[in-house]
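A.B. asks: Next up is a structure, given as structure tokens.
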Amino acid sequence: MNNLLCCALVFLDISIKWTTQETFPPKYLHYDEETSHQLLCDKCPPGTYLKQHCTAKWKTVCAPCPDHYYTDSWHTSDECLYCSPVCKELQYVKQECNRTHNRVCECKEGRYLEIEFCLKHRSCPPGFGVVQAGTPERNTVCKRCPDGFFSNETSSKAPCRKHTNCSVFGLLLTQKGNATHDNICSGNSESTQKCGIDVTLCEEAFFRFAVPTKFTPNWLSVLVDNLPGTKVNAESVERIKRQHSSQEQTFQLLKLWKHQNKDQDIVKKIIQDIDLCENSVQRHIGHANLTFEQLRSLMESLPGKKVGAEDIEKTIKACKPSDQILKLLSLWRIKNGDQDTLKGLMHALKHSKTYHFPKTVTQSLKKTIRFLHSFTMYKLYQKLFLEMIGNQVQSVKISCL
């Protein structure tokens with residue numbers, strides 16, 4: 001008899017638990033003194049507290065939590081929990097307190113929580129790469145670079161990189177790499193030409209200068225007819241009109257014209273004259289010897305489609321340090337349908353704090369943008385443009401500036 005009673009009680013307990021867990025809203029058992037019965041009452045939802053248990057006649061009464069108090073689950077408590085008052089040192093408020101959530105604090109970028117303190121993420125030394133990036137809750141995990149990989153920098157983000165395959169770039173292996181440095185390649189001068197940039201920053205600024213602020217209906221046709229050298233054919237002009245906005249058409253036309261006439265004296269003269277601009281840009285940017293991780297951060301900060309790690313690797317191998325930023329900016333422009341590189345750079349500078357650029361790099365990029373927009377360069381662009389198209393369309397361009 002006792003065994004039968006025990007089984008019945010266990011079954012009843014399981015049935016009640018199943019009922020209270022599976023129904024919605026969730027239920028709880030409450031003994032009602034007035035009727036001397038166990039009642040199945042509704043629990044209170046998140047953001048409220050239990051004001052009055054249910055009765056045989058009335059449902060459970062719940063009331064909203066007051067300011068600075070919360071409950072984050074269905075419950076039977078007659079009071080709300082007090083929100084955490086402040087975040088710890090080196091933390092920021094990820095989510096403010098409200099009636100359904102406690103204040104959520106998180107360590108600032110580059111730090112993680114260890115007991116009560118936000119400690120700086122570990123930086124992996126040369127010869128070691130990041131295998132698990134640090135998070136606000138976890139430290140960086142480093143591991144020694146395996147055979148065929150290397151890391152030549154101290155970084156909390158950079159993984160080990162694969163040794164350069166010299167033969168891919170038409171070069172010879174002169175010194176085998178190890179865990180702390182890459183393979184060293186050498187080759188003839190022809191191999192160094194692989195860092196070619198189709199349109200430099202100065203040329204792009206010059207070509208975009210040629211875009212009139214006010215368009216005449218036949219501006220592109222006038223420009224096509226008056227450009228010296230080999231003419232851009234009608235089919236190409238129509239394709240440019242179909243595929244690009246009015247603001248982009250002039251840039252695309254001049255870019256194509258330059259490619260078709262690269263051996264013409266007029267193009268060579270323009271390139272020579274614009275060397276003044278190129279030398280100044282090199283003075284601003286060329287000295288910035290950035291690591292792989294810093295170059296990747298710069299590319300990540302640009303809007304639109306990103307230049308990937310593989311392209312950055314190839315650029316580091318094919319270009320000398322002074323040309324690497326310019327080459328990557330050229331790749332970004334091509335990848336994004338010839339978007340304005342200077343506008344992309346200005347976007348990157350607005351978000352430079354997020355990506356932790358070195359101060360010297362930020363200053364160099366700002367100086368470059370100011371220089372390319374300066375009155376001195378404006379006068380040079382105007383002079384070159386009028387020399388290029390001759391006197392026949394001077395009045396058209398000048399009226400549009």
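Please read every residue number as a count from 1 along the shown chain.
Note: Cβ is positioned from N, Cα and C throughout, glycine not excepted.
Original residues only: the substitutions mentioned are not part of this model.
Found this in Swiss-Prot, in case it helps:
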MUTAGEN   GLU116 to Ala  Reduces affinity for TNFSF11. Decreases inhibition of osteoclast differentiation
DOMAIN    198-269  domain 'Death 1'
DOMAIN    270-365  domain 'Death 2'
MUTAGEN   CYS400 to Ser  Abolishes dimerization
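Please go over these features one by one and say how buried each is and what sits next to it.
C.D. replies: Within the same chain, residues at least six positions away from GLU116 (mutagenesis position) with a Cβ under 8 Å of its Cβ are LYS88.
Across the domain 'Death 1' (198-269), mean pLDDT in this model comes to 81.
Across the domain 'Death 2' (270-365), DSSP classifies residues as 71 helix, 0 strand, 25 coil.
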